[in-house]
Amino acid sequence: MRTLQGWLLPVFMLPMAVYAQEATVKEVHDAPAVRGSIIANMLQEHDNPFTLYPYDTNYLIYTQTSDLNKEAIASYDWAENARKDEVKFQLSLAFPLWRGILGPNSVLGASYTQKSWWQLSNSEESSPFRETNYEPQLFLGFATDYRFAGWTLRDVEMGYNHDSNGRSDPTSRSWNRLYTRLMAENGNWLVEVKPWYVVGNTDDNPDITKYMGYYQLKIGYHLGDAVLSAKGQYNWNTGYGGAELGLSYPITKHVRLYTQVYSGYGESLIDYNFNQTRVGVGVMLNDLF
């Protein structure tokens with residue numbers, strides 16, 4: 001653990017170091033949004049003060065899983081009748097609280113991401129929601145153009161993340177994290193790394209880092225109009241983790257056809273220690289680019 005803390009300290013200090021490189025930072029707040037940059041997008045001024053911005057991807061897909069974690073939801077009176085096919089959707093939005101808090105390329109922001117697994121076809125049990133994860137964040141972000149070895153560092157973000165399924169015992173799952181998010185691009189490639197440090201009480205899931213690790217890695221590739229994506233988390237000490245692959249293609253100006261495959265542990269909080277493979281297809285409103 002001391003080794004991990006020693007590694008994380010410089011990571012969490014990196015945002016301030018990058019911000020200090022004033023010579024490499026351009027004023028992007030009044031320029032066209034940088035492709036794939038969450039922070040540059042949030043720095044765009046709009047006439048409507050209530051404008052919300054996409055944070056993570058927003059999608060709705062119909063899915064089928066290889067196995068269902070009925071043991072974790074045994075306290076639900078419909079658990080034995082739970083189905084393997086579900087509608088999975090994610091809503092993820094951000095709002096700039098204070099643009100320019102530490103210079104023209106900085107923003108104090110908040111985001112909210114909700115991911116749900118809905119037993120839509122289970123009409124005999126009134127189509128219940130098997131699991132919903134609620135993930136609010138408060139963060140400080142910087143839009144940069146720091147270049148290294150052909151890559152351009154676009155987003156530097158550090159903040160506080162709360163992730164919970166909003167349930168009471170015995171199905172309550174939650175954890176709190178301090179995190180840093182770094183996003184860089186190189187041509188059609190996008191790479192994002194998000195290390196975190198768990199804080200507070202994890203009594204509901206004391207071994208969650210065993211399966212979820214201490215970071216998330218995300219990779220995107222723009223292939224013509226299509227976007228290929230991969231993201232995952234892994235604990236090198238335990239050998240547990242999970243990965244998600246995605247492919248999207250535009251079908252209208254604002255809607256994309258989306259296919260997703262998730263395999264491993266941690267697809268949801270209730271399944272953080274459960275191994276499965278889920279395949280889904282549906283629509284998406286925004287991808288990584």
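For all residues, glycine too, the Cβ spot is worked out from N, Cα and C.
Classification of Ser126 (Ca(2+) 1 binding site) by DSSP places it in coil, neither helical nor stranded. The Ca(2+) 1 binding site feature in Swiss-Prot is assigned to Ser126.
Marked as active site, proton acceptor by Swiss-Prot: His162. Residues near His162 (active site, proton acceptor) in space but far in sequence (CB under 8 A, at least 6 apart, same chain), listed by position: Tyr134, Glu135, Pro136, Gln137, Ser174, Asn176.
Other C-beta atoms found within 10 angstroms of the C-beta of Ser164 (active site, nucleophile) number 17, with every protein chain shown included. Taken from Swiss-Prot, the feature active site, nucleophile applies to Ser164, supported by experimental evidence.
Here Swiss-Prot flags Arg167, Ser172 as Ca(2+) 2 binding site. Non-local neighbourhood of Arg167 (Ca(2+) 2 binding site): Arg173, each in the same chain, at least six residues away, with C-beta under 8 Å from its C-beta.
A mutagenesis experiment is reported in Swiss-Prot for this position, Ser172 to Phe, and the note states: Inactive protein. Mapped onto three states, the DSSP output places Ser172 (mutagenesis position) in coil.
For the pair Ser164 (active site, nucleophile) and Ser172 (mutagenesis position), the Cα-Cα distance reads 8 Å. In this structure, the CA atom of Ser126 (Ca(2+) 1 binding site) is 22 Å away from the CA atom of Ser172 (mutagenesis position). The recorded positions listed here are Ser126, Ser172; among them, Ser172 has the most other Cβ atoms within 10 Å of its own Cβ.
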